[in-house]
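If you check Swiss-Prot, you get these features:
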type    : residues                     : note
BINDING : D302, I303, S306, D346       : Mn(2+) binding site
BINDING : G305, S306, Q308, D346, K442 : ATP binding site
DOMAIN  : 63-146                       : domain 'AB hydrolase-1'
DOMAIN  : 297-408                      : domain 'Guanylate cyclase'
MUTAGEN : V341 to A                    : Does not substantially affect adenylate cyclase activity
MUTAGEN : N342 to E                    : Does not substantially affect adenylate cyclase activity but increases activity with GTP
MUTAGEN : D346 to A                    : Loss of adenylate cyclase activity
MUTAGEN : R406 to A                    : Substantially affects adenylate cyclase activity
Amino acid sequence: MAQAPHIHRTRYAKCGDMDIAYQVLGDGPTDLLVLPGPFVPIDSIDDEPSLYRFHRRLASFSRVIRLDHRGVGLSSRLAAITTLGPKFWAQDAIAVMDAVGCEQATIFAPSFHAMNGLVLAADYPERVRSLIVVNGSARPLWAPDYPVGAQVRRADPFLTVALEPDAVERGFDVLSIVAPTVAGDDVFRAWWDLAGNRAGPPSIARAVSKVIAEADVRDVLGHIEAPTLILHRVGSTYIPVGHGRYLAEHIAGSRLVELPGTDTLYWVGDTGPMLDEIEEFITGVRGGADAERMLATIMFTDIVGSTQHAAALGDDRWRDLLDNHDTIVCHEIQRFGGREVNTAGDGFVATFTSPSAAIACADDIVDAVAALGIEVRIGIHAGEVEVRDASHGTDVAGVAVHIGARVCALAGPSEVLVSSTVRDIVAGSRHRFAERGEQELKGVPGRWRLCVLMRDDATRTR
């Protein structure tokens, strides 16, 4: 495998006269719209390992949609500050959802940009499946009826000196406040500075920070109907946990989970408990340490031209053909010691302990189903997977599974296509392969070398 830098294609959605930059990764059954972090544009996310891993975990169970809101990063700059703020940033999010064909999404709303998510859930209830607020607030500053907010005199340095390039030299280190566990990491600090520069010049940072500091969206909380998960680190001093408790008290049916930690930046520190809560909230299944991990060879099969076959045969004859296909494939999987873990449309997903067994099984399946007048495409990859139901082995998940599915999608009729990982493991065996070259796999970082099984020269096991 030739691994390239982690690059996701940036596209643009139109929001009035604004161009809103966005990226998509993963292809899970649920859309997860990740609102921007604090002055971290989307083209900087994958350059920071902890943030990259956090988003990859999200993409293992959802389709992640992330964006730069207007005024920041790759999105359009503004002529006037009057078009900044939670209401306008919510419009940016809707424009991106429309551009990617997302009718409804779970909204991931971190820190002070949580206010955008709160407005989005209240103003566009039909577009919000659920809401996740992380270290967020409905208002940053103190008010007589909001004592958990920061006093203006304490907030002022964050709106002035903190936004200047020489802030640390002038004695104000914002990173030590928002992410104390990585404040001493020179590599992280260099990335943080570069991300801030990419986000925009100090004038943009001052304008955005001023709008956020003056925002107050408490009036929308009573209108939020979507299921809401509120996650807040109890040791955060930048956005104290009192903000999260206020949200929980004022959003009907919401659930507050107080997590250990001092970092306001959601992707640093101990992220395991946070990610487990998010995955369980979205999927109903808690991943992480509660899921059994194992090394496996994953095989995907798919009937070529199934829609055309179904139209030509009619429902009854097509159903009979599918039954015969399923019987044949199940028999071959069992014969080679595999385990069926899921069905995928008109195909199967199976795991094997041996890559050679998976290849031999795939080889036989191609020939066996040909007697039915159909062809299949098969993709095989090997890697670590999560067993979702460890006691029964009923399903598997993880990046390796996504790779297997993508390899299968690139296979031609009656082809067995494998990743170079599989080819390298079985080097020296009777199986021979032809190079297919490096390919991009949708939702998977880097470029992957693929190989096709040379079936005509293979030694058959029958």
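The backbone N, Cα and C atoms fix where each Cβ goes, and this holds for glycine too.
Sequence unchanged from the original; the noted substitutions are absent.
Locations of recorded Swiss-Prot features on the structure.
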residue	record	DSSP (3 states)
D302	Mn(2+) binding site	strand
Q308	ATP binding site	helix
V341	mutagenesis position	strand
D346	mutagenesis position	coil
R406	mutagenesis position	helix
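All protein chains shown were included, and the count of other CB atoms within 10 Å of the CB of D302 (Mn(2+) binding site) stands at 19. Calculated from their C-alpha atoms, the gap between Q308 (ATP binding site) and D302 (Mn(2+) binding site) amounts to 14 Å. In this structure, the CA atom of I303 (Mn(2+) binding site) is 6 Å away from the CA atom of D346 (mutagenesis position). Each residue of the domain 'AB hydrolase-1' (63-146) gets a DSSP state, and the totals for helix, strand and coil are 33 helix, 21 strand, 30 coil.
With a 10 A radius on its CB, D346 (mutagenesis position) counts 20 other CB atoms from all the protein chains. Measuring Cα to Cα from S306 (Mn(2+) binding site), the mutagenesis positions that fall within 10 Å are D346, out of V341, D346, R406.
In the predicted model, residues of the domain 'AB hydrolase-1' (63-146) average a pLDDT of 92. Just so you know, of the binding-site residues S306, Q308, the Cβ with the fewest other Cβ atoms around it within 10 Å is the one at Q308. Once Cβ contacts within 10 Å are tallied over all protein chains shown, the recorded positions I303, V341 are led by V341.
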